[in-house]
Each structure stands twice: as C-alpha cells, then as structure tokens.
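To keep things clear, I will list the structure first and then write my remarks on it.
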Amino acid sequence: MEARDKQVLRSLRLELGAEVLVEGLVLQYLYQEGILTENHIQEINAQTTGLRKTMLLLDILPSRGPKAFDTFLDSLQEFPWVREKLKKAREEAMTDLPAGDRLTGIPSHILNSSPSDRQINQLAQRLGPEWEPMVLSLGLSQTDIYRCKANHPHNVQSQVVEAFIRWRQRFGKQATFQSLHNGLRAVEVDPSLLLHMLE
C-alpha cells in the first residue's frame, strides 16, 4: 500500500472504527479478492467488539500489497458514505505531496519541473551501476543504453548523462523530478540524492 493511502487510513482511523465496517460483507470480499487470509479473518473475528475488529482490519490492510486500498474501497458497497469519505481524503492527499516526497523536502513546483543539464550531470556523478535499471524504469530501452555506451565507451558518467538527456527529450514535460524520485525508489536508491542536484 502506498504511503499516501496508509496516511489516509491512519487519519480516518477513529471515524472508520466508529462505523464498525466488519459487520457486513467487507471481510468476505477482502478474503475473496486475496487481500485477507483465512488466518486474518479468524484473528479479526476473535476480537470482542466491532470497534476492535475494525481497528485490527485497519492494522492489517497497509501490509497487504498495492491493491489493498482500492480493494478496500470496493468492499465498502454497504457503506457508500464511508467510501466517499476515503476517496475524498485520498484526493486531498494527492494534492498534497505524497509522504515519500515529503521525505526529500522538495517543493511540488520543482517536483513537476524537468532537470537541467547541470542537474543531470550532478545526478550522473552520484549514481553507480544502478543507473541502468533506473533509466529502464523511466522508460528507456536496452537499445538506448547500448547506444549511450557505444557513444562513450570509456566514460561511464557521459553514458549516464546521455541516457538521462535522452529520457528528458523523449518524455518532455513528463520527464520531471517526480519521475526521477520514483525511479530512484524503484531501484532502492535513497531519493534524497535529488536534494544534491538542487544545491
């Protein structure tokens, strides 16, 4: 589950608990869709009050994969007002910076802008061999990587710079710091690396 969605569940925790969501078909639907296991259902049903059952469900959901939040929304057929509240909170969270971006401390207007040649150069200096899977995650191909290597056979940094410039040319306005941030996370590199590009 995305950090933003976890935050939404956390912020509405008490309100959701008061609705006692576990009394209807919610658990069965989540089980049917593979979000909850049989053990989870037993554990939740073993709780003595509806509030505790709902709280335990809210504790379990964040660790149940990327589809957990959307499937939870789908499960709330009997609670349309709760579903609307969650959707609204999620939309508001989307207009704020997602939690993962707050960590980097980068304002949203910069996250939505494209890096300059100088900034790409700074990123290239700091990236190791993970630059290849990163540019693949950004949408370049193995052929692009091969060409960058062929054009600069003896200079890895120049290969990296050319790869990111190709990415920026190809994706235009979509080639943003936000995309770089997501790319760094995809290859498990600390996204705070972007802060050095902005110094």
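Note: Cβ is positioned from N, Cα and C throughout, glycine not excepted.
Features reported for this protein in Swiss-Prot:
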- 1-91: domain 'CARD' (DOMAIN)
- 116-188: domain 'Death' (DOMAIN)
- Q125 to A: Loss of interaction with PIDD1 (MUTAGEN)
- L136 to E: Partial loss of interaction with PIDD1 (MUTAGEN)
- Y146 to A: Loss of interaction with PIDD1. Decreased PIDDosome assembly. Decreased CASP2 activation (MUTAGEN)
- V189 to W or D: No effect on interaction with PIDD1 (MUTAGEN)
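Within the domain 'CARD' (1-91), the DSSP-based counts of helix, strand and coil residues read 70 helix, 0 strand, 21 coil. Secondary structure at Y146 (mutagenesis position), taken from DSSP and collapsed to helix, strand or coil, is helix. When Cβ atoms from all protein chains are considered, those within 10 Å of Q125 (mutagenesis position) total 12, not counting its own. Each residue contributes its Cα atom, and for Y146 (mutagenesis position) and L136 (mutagenesis position) those atoms are 12 Å apart. All protein chains shown were included, and the count of other CB atoms within 10 Å of the CB of L136 (mutagenesis position) stands at 17. Of all the Cβ atoms in the protein chains shown, 10 others lie within 10 Å of the Cβ of Y146 (mutagenesis position).
Cβ neighbour count for V189 (mutagenesis position): 18 (other Cβ atoms within 10 Å of its Cβ, all protein chains included).
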